Structures are given as structure tokens and as C-alpha cells.
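K.L.:
From Swiss-Prot, here are the annotated features:
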{"type": "BINDING", "residues": "34-44, 80-83, 107-117, 125-129, 151-161, Tyr201, 245-250, 273-284, Trp288", "note": "echinenone binding site"}
{"type": "DOMAIN", "residues": "18-169", "note": "domain 'OCP N-terminal'"}
{"type": "MUTAGEN", "residues": "Glu34 to Ala", "note": "Alters carotenoid specificity, <40% quenching, decreases stability of OCP-R, accelerates OCP-R to OCP-O reversion"}
{"type": "MUTAGEN", "residues": "Tyr44 to Ser", "note": "Cannot convert to red form (OCP-R), no NPQ. Does not bind to phycobilisomes"}
{"type": "MUTAGEN", "residues": "Cys84 to Ala", "note": "<40% quenching, decreases stability of OCP-R, accelerates OCP-R to OCP-O reversion"}
{"type": "MUTAGEN", "residues": "Tyr129 to Phe", "note": "<40% quenching, decreases stability of OCP-R, accelerates OCP-R to OCP-O reversion"}
Amino acid sequence: MPFTIDSARGIFPNTLAADVVPATIARFSQLNAEDQLALIWFAYLEMGKTLTIAAPGAASMQLAENALKEIQAMGPLQQTQAMCDLANRADTPLCRTYASWSPNIKLGFWYRLGELMEQGFVAPIPAGYQLSANANAVLATIQGLESGQQITVLRNAVVDMGFTAGKDGKRIAEPVVPPQDTASRTKVSIEGVTNATVLNYMDNLNANDFDTLIELFTSDGALQPPFQRPIVGKENVLRFFREECQNLKLIPERGVTEPAEDGFTQIKVTGKVQTPWFGGNVGMNIAWRFLLNPEGKIFFVAIDLLASPKELLNFAR
């Protein structure tokens with residue numbers, strides 16, 4: 001039987017992803033708006049003690065500036081209500097604007113909002129605010145996660161806020177940065193993997209060369225981000241790269257290559273990914289599971305946030 005996207009998802013089935021992450025996000029989403037906002041605030045304060053968060057790029061903040069000015073112009077009660085509306089996914093102009101932003105703009109918005117709260121320009125979480133028992137349990141779970149898993153939980157928590165009227169709504173993303181100059185690129189090497197397609201995938205993504213990167217995929221190829229359904233088709237995958245993968249640093253370490261049915265090849269690579277938000281402070285433990293067609297094009301690649309560092313050495317089928 002020829003591979004389908006669904007059957008391709010089953011390659012290297014023993015890869016153990018960090019299922020605690022989507023479980024924690026689901027528990028977070030069930031909290032009331034006040035607890036969600038307070039938990040985000042407490043978690044970011046806690047992370048700030050041990051991690052250096054990079055300031056968002058000017059392009060991201062320019063696109064969020066009007067919304068931030070709008071909130072600053074409100075009274076304290078209105079400010080609190082506006083933030084609660086975001087958490088409640090209320091149908092308001094601000095929530096619709098927020099939902100149209102790419103994840104990086106949303107992260108930049110909350111980063112700047114946190115600064116404004118610290119500076120007294122936006123109503124802070126009330127002093128002495130007591131989290132509910134459920135919220136305290138979620139916070140305790142987050143505190144027990146590895147730093148890369150903490151980042152993923154908090155990122156997804158704010159990315160899912162706002163109000164989306166429909167799938168075809170307007171999308172706003174920061175400008176795509178130009179690809180790194182070819183002469184200044186550093187090529188990766190992967191212990192156990194010499195496949196040119198996989199190596200070029202890593203190199204082009206590290207260089208923000210998304211137009212070259214997407215040509216490694218088949219026309220009906222798919223990419224599955226952590227804890228999400230596959231994104232199918234070159235146009236959709238390219239949009240994902242441009243909106244969510246700018247300035248990532250992929251550090252693949254080792255891998256294994258195996259033949260699959262119908263002349264396909266399956267390759268698993270493990271390593272780390274650093275984000276522009278935390279740089280070298282945090283390396284998320286990642287597995288890439290590639291399925292290449294007989295012509296060497298990417299039919300499917302899954303990106304898994306691993307359950308623990310020991311999974312970096314797990315290549316069992």
C-alpha cells in the first residue's frame with residue numbers, strides 16, 4: 001500500500017513525546033480568565049529568575065503597537081477586562097485583531113504587556129491574588145517541567161487566546177527576514193545521517209532560506225508540528241515556516257536511516273532547537289521523523305518535543 005499522510009505519522013512509533021505538555025495546556029484552558037492571566041504572570045516571573053528572555057524584534061512590536069496603546073489609554077478596570085476578554089476568547093475588536101497575529105507577534109505583545117504591568121502603565125495582577133486550587137496544580141505542573149516544555153506550554157497558552165471568526169480570517173505576520181548569505185552559513189553534521197535532503201532541511205531552516213527549503217518537499221507533502229495535526233501542501237507548509245520558524249537554531253546531533261516500503265526512506269534525527277526568545281539559554285529536546293519518497297523529496301516530517309533528554313538516544317523502531 002502506498003504511504004498516506006496518516007500512515008506516515010506512524011513511522012518510528014516508539015518516539016516518546018512530552019504528552020504532559022498538551023495535557024497541561026488542556027488543564028490551563030479550563031481555568032477561568034483571572035486564573036489564566038495570573039498563572040501566566042506567576043510563571044513568567046518564575047522563569048525570569050533563571051532564564052533571560054530576549055526582547056521581541058522591532059517588526060513584531062510595530063504590528064502590536066496600536067493594540068498596546070489602546071490598552072494603555074484605558075482605565076485600570078477596562079485594562080483588566082481587555083486581558084480577560086483575550087483569555088475568554090470574547091468577540092471584541094481587540095480579540096479579533098489579536099487572533100489575526102502570528103505566534104511571534106502574540107508573544108511580543110504579552111512580553112511588552114508584562115513590562116507595562118511592571119512599570120505601572122497597565123493594571124497588574126492584584127497584590128496577594130490567590131490562585132484557585134486547580135490553577136495552583138497547573139502551576140506546580142509547569143514548574144516541574146523542563147525549561148523547553150515550560151516554554152511550549154506558555155507559548156501555546158497565549159497563542160490560543162483571542163477570537164477567530166473563521167478559518168479564512170485575515171492573517172498578520174511580521175516581515176520575513178532575508179535568508180542568511182550563503183558564504184556565511186554553517187553546515188550541520190549529523191552522526192549516522194548523510195542524506196542530503198535532511199542535511200539541506202536543517203541548513204536552509206537555520207539560514208531562514210524558506211523558499212529553498214520548501215522545494216525539498218513533494219507538492220502534497222506535510223509537516224507535523226509538535227502536538228498538532230499535519231500541515232499539508234507546500235503553500236501551507238511554507239506559510240508555517242515564515243510565520244513560526246524565523247531565526248530558529250536547529251542543532252541536530254545524531255540519527256538513523258532505514259528503508260521503508262515502496263522505495264521510501266525513513267530517517268529519524270534527534271537534537272536540540274533554540275528559539276530567538278531564549279537563545280542559548282534553552283535547548284528544546286526534539287526529534288525529527290522524515291519520510292522521503294523514492295526521489296528523495298520530503299513526503300512527511302514530524303517534529304516531536306521529547307519527553308526527556310534520554311529520548312535523544314532512542315532510535316528503537
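Glycine is no exception: its Cβ is also placed from the backbone N, Cα and C atoms.
Map these features onto the structure and tell me what's around them.
P.N.:
Using a 10 Å Cβ-Cβ cutoff, Thr152 (echinenone binding site) registers 22 neighbours.
Under the three-state DSSP scheme, Glu34 (mutagenesis position) falls in the helix class.
In the three-state DSSP scheme, Tyr44 (mutagenesis position) falls into the helix class.
Counting every protein chain shown, the Cβ of Cys84 (mutagenesis position) has 15 other Cβ atoms within 10 Å.
Under DSSP, Tyr129 (mutagenesis position) is assigned to coil, being neither helix nor strand in the three-state scheme. Within the same chain, the residues at least 6 positions away from Tyr129 (mutagenesis position) whose Cβ sits under 8 Å from its Cβ are Glu34, Ala38, listed in sequence order.
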K.L.:
What three-state class does DSSP give Leu250 (echinenone binding site)?
P.N.:
strand
K.L.:
Write down the Cα-Cα distance for Tyr44 (mutagenesis position) and Gly108 (echinenone binding site), rounded and given in Å.
P.N.:
13
K.L.:
Give me the non-local Cβ neighbours of Phe42 (echinenone binding site): same chain, 6+ apart in sequence, Cβ-Cβ under 8 Å, ordered along the sequence.
P.N.:
Ile125, Leu131, Leu139
